[in-house]
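Summarising the annotation, Swiss-Prot assigns active site, proton acceptor to Asp128 and lists sequence analysis as the type of evidence. The ATP binding site annotation in Swiss-Prot covers Ile15, Gly16, Ser17, Gly18, Ser19, Phe20, Gly21, Glu22, Leu23, Lys38. The domain 'Protein kinase' annotation in Swiss-Prot covers 9-278. One mutagenesis experiment catalogued in Swiss-Prot, Ile357 to Lys, is accompanied by this note: Poor growth, leading to a reduction in the number of panicles and culm length. Reduced growth rate, heading date and yield performance under low temperature.
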Amino acid sequence: MEHVIGGKFKLGRKIGSGSFGELYLGVNIQSSEEVAIKLESVKSRHPQLHYESKLYMLLQGGTGIPHLKWFGVEGEYNVMVIDLLGPSLEDLFNYCNRKFSLKTVLMLADQMINRVEYMHTRGFLHRDIKPDNFLMGLGRKASQVYVIDYGLAKKYRDLQTHKHIPYRENKNLTGTARYASVNTHLGVEQSRRDDLESLGYVLMYFLRGSLPWQGLKAGTKKQKYDKISEKKMLTPVEVLCKSYPTEFISYFHYCRSLRFEDKPDYSYLKRLFRDLFIREGYQLDYIFDWTKQGSESNRLRSSGRTSGLVGPSAERTERAAARQDVPDRFSGTVDPFARRTGSGSGHYGEHTKHRNILDSLLAPKTAVDLDKRRPTSSSRNGSTSRKALLSSSRPSSGDPIDPNRSNLIPTSSGSSRPSTMQRLHQSTGLETRSSLTKTARNVHDDPTLRTFERLSISADRRK
């Protein structure tokens, strides 16, 4: 018996599950377009699909925001139908032997900052910035980064009055500890600065292969978070970014200099990385590391030398939790590409398991319109091997509250509140030096820089 959602979407095979419910492949019976269908029981103790669907509706129209196609109740389930997307950056990171080149990181950084900025302009914080929550598109959108998983997103200001949420302390850690900002560890209410600091950790994770606070052992989750927090605060950004371009140091210094209600200068941050991209002599061709890996895999397969690249069946199964060595993660993730209970878990030998599935998705070279307003619908040249990678996070019911967090650092209202840099100096005695000198060159004066804002090939014009 065929199940049709909303009279329009045929429910296909199950491709994932998580704490939020179940994820299915679907197809629009009118257009044959493949979609992703999320199901959540109406009896769920902590329903979030309705909230997430509202966020999708509020964010519709932004580049890199999946298109919400339908939401409603079918029988005993809340159902959300959205775009079918490709692999996450965590999957691609594993596929590329857990290291990204500087070129790939800079191309990703530009798009990722744009995605965070867009959410902020719509009045929301993401609050769970991590590689799993950034996905690549499929087909004509294969070079476009999408941001997903709005389960922890929070409205930080009123769009009409622009009134900002109040400063608070003693907040539980919300998000993923590995990428959480220093202020989040200290129990401070999150604001725009924290999303950007988290993004900085993601970028360094891609460049370095790991972060200094990974793999710390502790008896309890609270002790684990405390160890991560301590290590993070005791690691100067100069050490974190050692042997990498100083622009990454400047990025962190800037993010940590922001006060609670400050509006970040997103253009400055993008310009840091764009100028570095040009100075390194890179071409904005959207050939990522995995694009080259995919081309090499295809070449080897054609010559019959594929033994080292072929992984197991593409069908998703849950990896046993026995080797889950990263308890700093507490968001449920659906991942049909990787056999794991939590992606980004540091299983360094597992990257080859992703190759055969990812190879089928990665085109040798694809350029798309990344910065034009995305249309209300997108076409796909459907392949039955395509999969969805959609995740859903919710705060843990057991999030630890540090009893020593109250009045960690006395603050006053308004602009006199300390920045993260000042907090670090007060808390650890670390010396920090400012490197916030802004480049004088205007992005609009350089034709190469302008290509970051509009690509020469529009996906919507391609047939």
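Including glycine, each Cβ sits where the backbone N, Cα and C put it.
Just so you know, the substitutions we noted aren't modelled in this structure.
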Item to check | Cβ neighbour count within 10 Å of Gly21 (ATP binding site) | outcome: 23
Next on the checklist: Return the count of C-beta atoms lying within 10 angstroms of the C-beta of Asp128 (active site, proton acceptor), excluding that atom itself.
Outcome noted: 24
Item to check | Local backbone state of Gly21 (ATP binding site), from DSSP in three classes | outcome: strand
Checklist outcome for this item: Students should find that the Cα atoms of Leu23 (ATP binding site) and the residue listed as 'active site, proton acceptor' sit apart, in Å rounded to an integer, by 20
Next on the checklist: Suppose we draw a 10 Å sphere around the Cβ of Leu23 (ATP binding site). How many other Cβ atoms does it contain, all chains included?
Outcome noted: 26
Checklist outcome for this item: As a whole number of Å, the Cα atom of Asp128 (active site, proton acceptor) is distant from the Cα atom of Ile15 (ATP binding site) by 23
